[in-house]
Amino acid sequence: MRISIFGLGYVGAVCAGCLSARGHEVIGVDVSSTKIDLINQGKSPIVEPGLEALLQQGRQTGRLSGTTDFKKAVLDSDVSFICVGTPSKKNGDLDLGYIETVCREIGFAIREKSERHTVVVRSTVLPGTVNNVVIPLIEDCSGKKAGVDFGVGTNPEFLRESTAIKDYDFPPMTVIGELDKQTGDLLEEIYRELDAPIIRKTVEVAEMIKYTCNVWHAAKVTFANEIGNIAKAVGVDGREVMDVICQDHKLNLSRYYMRPGFAFGGSCLPKDVRALTYRASQLDVEHPMLGSLMRSNSNQVQKAFDLITSHDTRKVGLLGLSFKAGTDDLRESPLVELAEMLIGKGYELRIFDRNVEYARVHGANKEYIESKIPHVSSLLVSDLDEVVASSDVLVLGNGDELFVDLVNKTPSGKKLVDLVGFMPHTTTAQAEGICW
């Protein structure tokens, strides 16, 4: 395939070398004549192990060339990868100046092409950038319609400096954000030889995936550092601790807890977070990330409250009271906190939880329920249908399978607030998720 790559920094230069090595005809484009001269000499414009050999191979086979002529690069290629930098502004926002310049140049060139051209943003950009910046600029400069006259997609990269060639050849996944199916098919064809799952999503989802990956990596480093600092302060080798943590692929390094939704609770997590952060404070060990966990958790409860109270009704049915399905444990359940907030604001609340209802009559938690939360337990109703019938807003609080049917067949006139993730799709006119 004929590919033009705009921007020959770390991402663009690596892509140029790897794509040409896989048989594609690649044109590297940059405003820097120095970089272009290096590319045309088969030399690398950056320090990256193994890259220069690929660039030399590309030049020797005639599959790689460099130019400062933006227009010619577009006219002589079928697809353009935008790999320019998106540096930070002083306020932390992205500087899209390079993106905007390239989009204008590509747009003007597309205006003169009769055949379809595809534009793929590989630069890291915030969700909404392609739809709100890239597409309008190219459409305005080309006089053509995105998704119809020219293709548009995103293809976030997961390359690490110093291991970029290996990361390109053996990626964890290939993410394609497509405005139109033809663009997705084209990108899938380019990457079909790579041994990695190809994931096709909307443009906005692909944009968000890249940021989520990078922020998650930063969060992991910060978490490990704070744990290491506390561990050292109590006389423990933090490396030894984290080595064991990383051996658990069932819970610690898995998708189990990595699902957006409601706050955490129960008898362990809140208590242990408080205990560890209290000890860290006693030892004068700074722990800004760990110290923010409980505050963030409370914010999620407040978010649920705001979502529920945004509806113009006072009749609310809370489905689930324990912190998770399959238990009657109400200790530090965020749903109890949510119920208390609704009661405090005068909402007409009905609660259904079959496990808690049983415990209120028979279980070991009977005394806890009666002594600690009598104002909440008094609102428990044993009949799910009664709660549904008497409520205007139904809140799915935990993952009890009894509640699934309400998502599939929400009663007429009822509003649904999903804190669990039962909804197969995002927010609709009748149902809304806390994070979807």
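Yeah, the Cβs are placed from backbone N, Cα and C, and that goes for glycine too.
Substitutions noted, but not modelled.
Residues annotated as active site, nucleophile in Swiss-Prot, with a curator's inference given as evidence: CYS268. Packing around CYS268 (active site, nucleophile) is summarised by its Cβ count: 12 other Cβ atoms lie within 10 angstroms of its Cβ, all protein chains included. Secondary structure at CYS268 (active site, nucleophile), taken from DSSP and collapsed to helix, strand or coil, is coil.
Summarising the annotation, Swiss-Prot assigns NAD(+) binding site to TYR10, VAL11, ASP30, LYS35, THR86, THR124, LYS271, ARG331 and lists experimental evidence as the type of evidence. Close to ARG331 (NAD(+) binding site) in the fold, though at least 6 residues off in sequence, lie GLY265, GLY266, SER267, PHE323, TYR368, each with a CB less than 8 Å from its CB.
Neighbour count (other Cβ atoms within 10 Å of the Cβ, all protein chains): 26 for PHE262 (GDP-alpha-D-mannuronate binding site). Under the three-state DSSP scheme, PHE262 (GDP-alpha-D-mannuronate binding site) falls in the coil class. Among the features that Swiss-Prot reports, GDP-alpha-D-mannuronate binding site is placed at GLU161, LYS210, ASN214, HIS217, ASN225, TYR256, TYR257, ARG259, PHE262, GLY265, LYS324.
One natural variant catalogued in Swiss-Prot, LEU349 to Phe, is accompanied by this note: In strain: 3380. Close to LEU349 (variant position) in the fold, though at least 6 residues off in sequence, lie VAL316, GLY317, LEU318, ALA339, LEU342, ILE343, LEU379, each with a CB less than 8 Å from its CB. DSSP assigns LEU349 (variant position) to a strand in the three-state reduction.
Around the Cβ of TYR257 (GDP-alpha-D-mannuronate binding site), the number of neighbouring Cβ atoms within 10 Å comes to 10. Taking the Cα of THR124 (NAD(+) binding site) as the reference point, the closest of the recorded positions TYR257, PHE262, CYS268, LYS324 is TYR257. Minimal Cβ crowding within 10 Å, among the binding-site residues ASP30, GLU161, is found at GLU161.
Of ASN225, PHE262, CYS268, LYS324, all annotated as recorded positions, the residue with the shortest Cα distance to VAL11 (NAD(+) binding site) is ASN225. In this entry, TYR10, VAL11, ASP30, LYS35, THR86, THR124, LYS271, ARG331 make up the residues listed for NAD(+), with the farthest two CA atoms of the set 62 Å from each other.
Comparing CYS268 (active site, nucleophile) with LYS324 (GDP-alpha-D-mannuronate binding site), their Cα atoms are 13 Å apart once rounded. Candidate binding-site residues: LYS35, LYS324. Fewest other C-beta atoms within 10 angstroms, LYS324.
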